[in-house]
Amino acid sequence: DQGAGATYLEPSASQIGHKESIKDTARVLGRMYDAIEYRGFGQEIIEELAKYAGVPVFNGLTNEFHPTQMLADALTMREHSSKPLNQTAFAYVGDARYNMGNSLLILGAKLGMDVRIGAPESLWPSEGIIAAAHAVAKETGAKITLTENAHEAVNGVGFIHTDVWVSMGEPKEVWQERIDLLKDYRVTPELMAASGNPQVKFMHCLPAFHNRETKVGEWIYETFGLNGVEVT
């Protein structure tokens, strides 16, 4: 939209990490482009790209973090709240170990927000991520809560976030395990009402498994009897 030239390299169009090292790929692309956005898997890949590219490298998504989504989510919460962000509370419920849970925790800490994570303890962010969030919160005044009680997590919040229960690249076999662990963390009308806030908003980075109108959604319904998974 702004007139810049862009090139998309899909996985099959690049030999990065396969026949060509990440370091060499970074050096070549850095000579050809003014900036690079990477969307893939390991955080260590984008960090190596950034080390050797010589141009700005943006994180479009890794297993661990999703900062570009955070820009959109922070803007959305600011636009749809009558309060400044440092007076706003939000909750993330579901599997909090991956990029969305990690990133929302750090985002809220950096912006001085009231951040709630509602998830089984085994699906909380890593100890390192939690420690980093608490360290930032000491500087910004953010409030951080991690709880296994979904209703406690959403009480009084303005926004309820969630994400898919099975992430990119994970096998179908993990669905049953996640459903067993997370069935009490589905975002339902009842959970929204538990916020006690009639103006509470729901947020999801998408795509969401919220009905049977996709192949995966229909397979989940036929296999597990769920019409919608993380939200319904």
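Just so you know, glycine gets a Cβ as well, placed from its N, Cα and C.
What you see is the original sequence, not a version with the noted changes.
Note that the structure is a prediction, hence the values are computed from the model and not measured.
Per Swiss-Prot, the features are:
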- Ala6 to Val: In strain: CCUG 17915L (VARIANT)
- Gln15, Arg39, His66, Pro67, Thr68, Gln69, His204, Cys205, Leu206, Pro207, Thr232: carbamoyl phosphate binding site (BINDING)
- Ser82 to Asn: In strain: CCUG 17915L (VARIANT)
- Thr88 to Ile: In strain: CCUG 17915L (VARIANT)
- Asn99, Asp163, Ser167, Met168: L-ornithine binding site (BINDING)
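Distance from the CA of His204 (carbamoyl phosphate binding site) to the CA of Asp163 (L-ornithine binding site) is 6 Å. Each of Leu61, Asn63, His66, Tyr98, Met100, Val164 belongs to the same chain as Asn99, Asp163, Ser167, Met168, is absent from that list, and has a C-beta within 8 angstroms of the C-beta centroid marking the L-ornithine site. Summarising the carbamoyl phosphate site geometry, the residues cited as binding it (Gln15, Arg39, His66, Pro67, Thr68, Gln69, His204, Cys205, Leu206, Pro207, Thr232) extend over a maximum Cα to Cα distance of 40 Å. Long-range Cβ neighbours of Met168 (L-ornithine binding site) (same chain, at least 6 residues apart, Cβ-Cβ under 8 Å): Phe41. Distance between Cα atoms for Asn99 (L-ornithine binding site) and Ser82 (variant position): 28 Å, as a whole number. Among the recorded positions Ala6, Gln15, Thr68, Ser82, Ser167, Thr232, the ones whose Cα sits within 10 Å of the Cα of Thr88 (variant position) are Ser82. When the recorded positions Ala6, Ser82, Ser167 are ranked by how far their Cα is from the Cα of His66 (carbamoyl phosphate binding site), Ser167 comes first. Of all Cβ atoms in the protein chains displayed, 11 besides its own lie within 10 Å of the Cβ of Gln15 (carbamoyl phosphate binding site).
Gln15 (carbamoyl phosphate binding site) sits 19 Å from Ala6 (variant position), taking the C-alpha atoms as the reference points. Using CA atoms as reference points, the recorded positions Ala6, Ser82, Leu206 were checked against Ser167 (L-ornithine binding site), and the closest is Leu206. Taking the Cα atom of each, Thr68 (carbamoyl phosphate binding site) and Ala6 (variant position) are about 17 angstrom apart. Least packed by the Cβ count within 10 Å, out of the binding-site residues His66, His204, is His204. Other C-beta atoms found within 10 angstroms of the C-beta of Thr68 (carbamoyl phosphate binding site) number 15, with every protein chain shown included. In this entry, L-ornithine is bound by Asn99, Asp163, Ser167, Met168, whose most widely separated C-alpha atoms sit 12 angstrom apart.
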